[in-house]
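Trainee: The structure is given below, and queries will be raised subsequently.
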Amino acid sequence: MKLFAQGTSLDLSHPHVMGILNVTPDSFSDGGTHNSLIDAVKHANLMINAGATIIDVGGESTRPGAAEVSVEEELQRVIPVVEAIAQRFEVWISVDTSKPEVIRESAKVGAHIINDIRSLSEPGALEAAAETGLPVCLMHMQGNPKTMQEAPKYDDVFAEVNRYFIEQIARCEQAGIAKEKLLLDPGFGFGKNLSHNYSLLARLAEFHHFNLPLLVGMSRKSMIGQLLNVGPSERLSGSLACAVIAAMQGAHIIRVHDVKETVEAMRVVEATLSAKENKRYE
């Protein structure tokens, strides 16, 4: 399985680590730390050196209760960073946005993936994504970031997320986005309580029936904090456990804050999966 964008390809035969680069003042875990262009590029460089093969740039916090950001503000935050990374590094760049203007401008300056938590539901986003021809990650969310964690409710969380993916894939194909350009993200922590999150993690492998890349983001989230009763800065071990559980089930892209540690964990996963395939247990 491969993704193609900007004249390059990403081989998904092994798990990739996507490093999170929030250029926001209010993200839940690292808001305000990479706001200047120099700081953002430095942090991207650190993550690339640690083994990240994708950098996910986000200019609007999507934590529960987050305030919305204007188009102008998001463009000012995101575009210079995407452009600077594209000019300096041989790395895939993902842009975490829902706005058509940011989708278009990001593509022009070198972005490879559109990572939209709203699955191109904002007016004009679907058309903008189709125009760029870039791969798109579709994510499931119940409600919106402001209200999603108030009282998430499902009869069957796996069935509902699965049905959502079916509908969104069809919607993208009708708009001219080829199925092979799509990635799927179950949306851990987006309109889901503790039991919903772990139900999805336990059944992650079942989403392979779509034959599309799976992207997961659980790093430092409340599904770990609530379980272990620790704050965001103390969630590394839980984040690594979630990353390993996902990768052992064939997740293709793991979106994280702690790149070095996750890359090392993925090497252990790869060695295990390859031993399983080869039936070599020396």
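All residue numbers here begin at 1 and follow the chain in the order shown.
From the backbone N, Cα and C atoms, a Cβ is placed for every residue, glycine too.
None of the listed substitutions appears in this model.
The following feature annotations were taken from Swiss-Prot:
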type: BINDING; residues: N22; note: Mg(2+) binding site
type: BINDING; residues: T62, D96, N115, D185, K221, R255, V256, H257; note: (7,8-dihydropterin-6-yl)methyl diphosphate binding site
type: BINDING; residues: N115, D185, M223; note: 6-hydroxymethyl-7,8-dihydropterin binding site
type: DOMAIN; residues: 15-267; note: domain 'Pterin-binding'
type: MUTAGEN; residues: T62 to A; note: Increases resistance to some sulfonamide antibiotics, including sulfanilamide (SAA) in E.coli strain BW25113
type: VARIANT; residues: F28 to I; note: In TS20; resistant to sulfonamide and temperature-sensitive
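Set these features in their place in the structure for me.
Mentor: Within 10 Å of the Cβ of N22 (Mg(2+) binding site) there are 28 other Cβ atoms, across all protein chains. Secondary structure at N22 (Mg(2+) binding site), taken from DSSP and collapsed to helix, strand or coil, is strand.
According to DSSP, H257 ((7,8-dihydropterin-6-yl)methyl diphosphate binding site) is assigned to coil rather than to any helix or strand.
Annotation for D185 ((7,8-dihydropterin-6-yl)methyl diphosphate binding site): spatial neighbours N115, C137, L138, M139, H140, L214, L215, V216, G217, criterion Cβ-Cβ under 8 Å with sequence separation of six or more.
All protein chains considered, the CB of T62 (mutagenesis position) has 22 other CB atoms within 10 Å.
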Trainee: Using R255 ((7,8-dihydropterin-6-yl)methyl diphosphate binding site) as the reference point, find which of the recorded positions N22, T62, M223 has the shortest Cα-to-Cα distance to it.
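Mentor: Closest candidate to R255 ((7,8-dihydropterin-6-yl)methyl diphosphate binding site), judged by Cα separation, is N22.
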Trainee: Taking the Cα atoms as reference points, how far is N22 (Mg(2+) binding site) from D96 ((7,8-dihydropterin-6-yl)methyl diphosphate binding site) in Å?
Mentor: 9
Trainee: Just how many other Cβ atoms lie inside 10 Å of the Cβ on D96 ((7,8-dihydropterin-6-yl)methyl diphosphate binding site)?
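Mentor: Summing over all protein chains shown, D96 ((7,8-dihydropterin-6-yl)methyl diphosphate binding site) has 28 other Cβ atoms within 10 Å.
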Trainee: Would you mind pulling the longest C-alpha to C-alpha span across N115, D185, M223, which the record has binding 6-hydroxymethyl-7,8-dihydropterin, in angstrom?
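Mentor: Binding-site diameter by Cα atoms for 6-hydroxymethyl-7,8-dihydropterin: 21 Å.
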